[in-house]
Amino acid sequence: MANSESSSSPVNEEENSQRISTLHHQTMPSDLTQDEFTQLSQSIAEFHTYQLGNGRCSSLLAQRIHAPPETVWSVVRRFDRPQIYKHFIKSCNVSEDFEMRVGCTRDVNVISGLPANTSRERLDLLDDDRRVTGFSITGGEHRLRNYKSVTTVHRFEKEEEEERIWTVVLESYVVDVPEGNSEEDTRLFADTVIRLNLQKLASITEAMNRNNNNNNSSQVR
């Protein structure tokens, strides 16, 4: 498995001329401090910038997690098991010869009550060294057309504080606005789902970290 892989599709020149770049690196998410945002701005510009055309919208969300980035990344990188921390996923199926690398796919079944039943998703980016991953929705029964997402995991450390190491997770997306919906409605729905997922990710990985610390303490004794 390669540490860093990515792929992209060519963009039509006429379409490209009508697009504008997102400015997520200039707008601080509400869950970040100014110091965190300053340190993350370069990564946001690099990994969380999209080209927007008519009928498209995008957003960036952040989650602070009181656990080391290695622990958080061990969960986030599992393209084959999104249900570990993602709400509303009933099951995820991959092929028998599945290998986690750019281009692999998963078939996700969504719980009832959402405007979706199934989703086929493709791994677009996986960089274990920089802790970056991304996927796009390529098919299925849902309303999120041309959905593309990137998630990055970032380490923070302050020696003078008791809790020296923590993690910030950034997740962004770009998607078509469904017919009959506004950009605001589309962002509200997608943001809510992602925010719930990130909160669950924090809960799970913080518990993992506590268990690791307890085990280490027991061994020391």
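Cβ from N, Cα, C; glycine included.
At each noted site, the model still has the original residue.
Record features (Swiss-Prot):
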type: BINDING; residues: Lys86, 116-121, 143-149, Glu171; note: abscisate binding site
type: MUTAGEN; residues: His87 to Ala; note: Normal affinity for ABI1. Forms monomers and exhibits normal ABA affinity; when associated by A-88 and S-90
type: MUTAGEN; residues: Lys90 to Ser; note: Forms monomers and exhibits normal ABA affinity; when associated by A-87 and A-88
type: MUTAGEN; residues: Ile111 to Lys; note: Forms monomer and exhibits an enhanced ABA affinity
type: MUTAGEN; residues: Ser112 to Ala; note: Reduced binding affinity and inhibitory activity toward ABI1
type: MUTAGEN; residues: Leu114 to Ala; note: Reduced affinity for ABI1
type: MUTAGEN; residues: Asn117 to Arg; note: Forms homodimer and exhibits an enhanced ABA affinity; when associated with R-112
type: MUTAGEN; residues: His142 to Ala; note: Loss of affinity for ABI1
type: MUTAGEN; residues: Arg143 to Ala; note: Loss of affinity for ABI1
type: MUTAGEN; residues: Asn181 to Ala; note: Reduced affinity for ABI1
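This view paints the features noted in Swiss-Prot onto the structure.
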residue	record	Cβ neighbours (10 Å)
Lys86	abscisate binding site	17
Lys90	mutagenesis position	12
Ile111	mutagenesis position	12
Asn117	mutagenesis position	14
Ser119	abscisate binding site	21
Glu121	abscisate binding site	21
His142	mutagenesis position	18
Leu144	abscisate binding site	20
Lys148	abscisate binding site	18
Glu171	abscisate binding site	24
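A simple way to gauge crowding: the CB of Ser112 (mutagenesis position) has 8 other CB atoms within 10 angstroms, across all the protein chains here. Separating the Cα atoms of Asn146 (abscisate binding site) and Lys90 (mutagenesis position) is a whole-number distance of 22 Å. Neighbours of Asn181 (mutagenesis position), defined as other CB atoms within 10 A of its CB across all chains, total 16. Cα of Arg143 (mutagenesis position) to Cα of Lys90 (mutagenesis position): a distance of 18 Å. Sequence-distant neighbours of His87 (mutagenesis position) (same chain, 6+ apart, CB under 8 A from its CB) are Val193, Leu196, Asn197, Lys200. Its Cβ placed at the centre, Arg143 (mutagenesis position) has 17 other Cβ atoms within 10 Å. The two recorded residues, Glu171 (abscisate binding site) and His142 (mutagenesis position), have Cα atoms 20 Å apart.
For the pair formed by His142 (mutagenesis position) and Lys86 (abscisate binding site), distance between Cα atoms is given as 17 Å, rounded to the nearest Å.
Counting every protein chain shown, 12 other Cβ atoms lie within 10 Å of the Cβ of Asn146 (abscisate binding site). Under DSSP, Lys148 (abscisate binding site) is assigned to a strand (E or B) in the three-state scheme.
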